[in-house]
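*Asks:* One structure is given below, represented as structure tokens, and several questions about it will come after.
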Amino acid sequence: MHNDKDLSTWQTFRRLWPTIAPFKAGLIVAGVALILNAASDTFMLSLLKPLLDDGFGKTDRSVLVWMPLVVIGLMILRGITSYVSSYCISWVSGKVVMTMRRRLFGHMMGMPVSFFDKQSTGTLLSRITYDSEQVASSSSGALITVVREGASIIGLFIMMFYYSWQLSIILIVLAPIVSIAIRVVSKRFRNISKNMQNTMGQVTTSAEQMLKGHKEVLIFGGQEVETKRFDKVSNRMRLQGMKMVSASSISDPIIQLIASLALAFVLYAASFPSVMDSLTAGTITVVFSSMIALMRPLKSLTNVNAQFQRGMAACQTLFTILDSEQEKDEGKRVIERATGDVEFRNVTFTYPGRDVPALRNINLKIPAGKTVALVGRSGSGKSTIASLITRFYDIDEGEILMDGHDLREYTLASLRNQVALVSQNVHLFNDTVANNIAYARTEQYSREQIEEAARMAYAMDFINKMDNGLDTVIGENGVLLSGGQRQRIAIARALLRDSPILILDEATSALDTESERAIQAALDELQKNRTSLVIAHRLSTIEKADEIVVVEDGVIVERGTHNDLLEHRGVYAQLHKMQFGQ
């Protein structure tokens, strides 16, 4: 099996073809139009022979009467075919790019969390936008040039051989030399194109970091650092572009030099008496004009090669992502609503790409309807435990059970439907407040249910003050809201979801003391009759938990109730003393 980076242009295009095939009707129409367009140019040149031999050579004035009409007709045909071909190719190109982007977008949504841990957002955005657009270049502008100029070359060759095969046969020597030159340049174009795509991802990442962290940049005076970083990747992109221009600029004169040598040799051969006797003024003019006309399509084909190779390199990059293994969803068990029993048995887990396990031999039972709190220092593994319940990652050893069945037995959709998550890193969408609360299920919930969830999360106070209430668009990631307001929207979302298992990962971390007190009552109500896993730094929020589990360096070191752990005077007692000074 070939690696994508080793695929030839032909193999890459063959793989792209199934994406293009549904729109081949547009390609056929465009191809016919392009061939007619090239034929009109070739036929225009062929008119030189009757014009010189008959119109002027024999003073046959009838040629000068009908020829202007033919020229006008050919120009009209040329204009129509040019429009039809451009429109059809652009239509096909747009469809192909949309299809590729949808496939890429859908495939990325099915990728495991570990995939996104390794990739920068800017690079992935570049794949969906820039690389997909490069595919358009290969399937639109490049294709137009290849078909039109290819048809022109074939037409000119046929016409030259028809009028003087002796002179035209010399050009056969030209074909393999030009082919070798194009192949060498193609390899160079593709290598540069791959580097340009990677660099474009770095440019996007640099810009994205500045835009998302512009407040931090301003506060910490990072303008110079960010400017230097962006200048560095931008200059790298410029250098790659210059390499592309250099390769293209060198290939043009090489191709033209080869063609010029062939033309010079033809001119020399035409001086031989045996050849000259068979030529008329019109014939030799048509042959020489055709040879000169060959320069343009040869140059265009050489130039379009750079564009085509960029598209093929982009295809390979996209295929690399599309070939990446998606999240494993091999479970068959579907459950409408779980009871909520969760159990970890001898679970060991290591993050992909790391050597040291994040969790070691975790044994933990969370009975249905009970609340278990995880505490510990930052990086101890608390959030990792929570992420394993939703199977964002698969464990190395042991098993995790829900209602007595291994999580891997459930379909991912069914499993995740049992869990509501409120984390410290709330993500909101550039949509209305109502649609954010009822995210992905706007048609399932009534307006009254959405309002009730917002009220229980103590969010209606600030929502009612907005211009359009629940219909207010809150900007990208809730940029128009405060941290506490964003957190309450997320809690309202969890309330509305009404899942049997609840994960609260620092759910009140962004709230002020007053808001925290107000919302704690709602969280207490939410946790009733639900299996709750609460992760908290503020120990005051988990004192009423049925069990508190202390995690240190990926290992459970203590467990018990709040009072039991204080009496034990272990790690939990130390953490409590640090927070409350007792």
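Using the three backbone atoms N, Cα and C, a Cβ is placed for every residue, glycine included.
As annotated by Swiss-Prot, ATP binding site applies to Gly376, Arg377, Ser378, Gly379, Ser380, Gly381, Lys382, Ser383, with the evidence given as sequence analysis. The feature domain 'ABC transmembrane type-1' is assigned by Swiss-Prot to 27-310. Look at Swiss-Prot and you will find 342-578 tagged as domain 'ABC transporter', backed by sequence analysis. Here Swiss-Prot notes a mutagenesis experiment, Cys88 to Ser, with the remark: Does not affect ATPase activity. In Swiss-Prot, a published mutagenesis experiment is listed as Glu208 to Gln, annotated Improves basal ATPase activity and increases transport activity. Under mutagenesis, Swiss-Prot gives Glu208 to Cys with this note: Exhibits ATPase activity. Forms intermolecular cross-links. Under its mutagenesis entries, Swiss-Prot includes Glu208 to Ala with the note: Does not reduce substrate binding or nucleotide binding, but decreases ATP-dependent extrusion of substrates. Inhibits formation of outward-facing conformation. Among the mutagenesis entries in Swiss-Prot is Lys212 to Ala, noted as: Does not reduce substrate binding or nucleotide binding, but decreases ATP-dependent extrusion of substrates. In Swiss-Prot, a published mutagenesis experiment is listed as Ala270 to Thr, annotated Temperature-sensitive. Loss of lipid export to the outer membrane. Significantly decreases ATPase activity at 42 degrees Celsius but not at 30 degrees Celsius. Among the mutagenesis experiments that Swiss-Prot reports, Cys315 to Ser is described with the note: Does not affect ATPase activity. Annotation of the published mutagenesis Glu506 to Gln in Swiss-Prot: Lacks cell viability and does not support growth. Can still bind ATP and slowly hydrolyze ATP, but becomes locked into a closed dimer conformation; the original residue is retained in the structure shown. Per Swiss-Prot, mutagenesis Leu511 to Pro is noted as: Loss of ATPase activity; ATP is still bound. Among the sequence features in Swiss-Prot, the mutagenesis site Asp512 to Gly is noted as follows: Loss of ATPase activity; ATP is still bound. According to Swiss-Prot, the mutagenesis experiment His537 to Ala carries the annotation: Lacks cell viability and does not support growth. Can still bind ATP and slowly hydrolyze ATP, but becomes locked into a closed dimer conformation.
On this model, are these features tucked inside or out on the surface, and what's nearby?
*Replies:* A sphere of 10 angstroms centred on the C-beta of Ser380 (ATP binding site) encloses 21 other C-beta atoms. The secondary structure of Ser380 (ATP binding site), as reduced to three states from DSSP, is coil rather than helix or strand.
Averaged across the domain 'ABC transporter' (342-578), the predicted model reaches a pLDDT of 89.
Cys88 (mutagenesis position) carries a helical DSSP state (H, G or I).
Just so you know, the Cβ of Glu208 (mutagenesis position) picks up 16 other Cβ atoms within 10 Å once every protein chain is counted.
In the three-state DSSP scheme, Glu208 (mutagenesis position) falls into the helix class.
DSSP gives Cys315 (mutagenesis position) a helix state.
For Glu506 (mutagenesis position), the same-chain residues 6+ apart in sequence whose C-beta sits under 8 angstroms from its C-beta are Ser423, Gln424, Ile535, Ala536, His537.
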*Asks:* If we count other C-beta atoms within 10 Å, could you say which of the binding-site residues Ser378, Ser383 has the fewest?
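*Replies:* Lowest Cβ count within 10 Å among the binding-site residues (Ser378, Ser383) is Ser378.
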*Asks:* Neighbourhood of the ATP site (Gly376, Arg377, Ser378, Gly379, Ser380, Gly381, Lys382, Ser383): other residues with Cβ within 8 Å of the Cβ centroid, in order?
*Replies:* Thr384, Val551
*Asks:* Cβ distance under 8 Å to Cys315 (mutagenesis position), same chain, sequence separation 6 or more: which residues?
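*Replies:* Result: Thr12, Phe13, Arg15, Leu16, Val135, Ser138.
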*Asks:* How long is the line from the C-alpha of Ala270 (mutagenesis position) to the C-alpha of Ser383 (ATP binding site), rounded to the nearest angstrom?
*Replies:* 84
*Asks:* Roughly how many angstrom lie between the C-alpha atoms of Cys88 (mutagenesis position) and Lys382 (ATP binding site)?
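*Replies:* The Cα atom of Cys88 (mutagenesis position) is 56 Å away from the Cα atom of Lys382 (ATP binding site).
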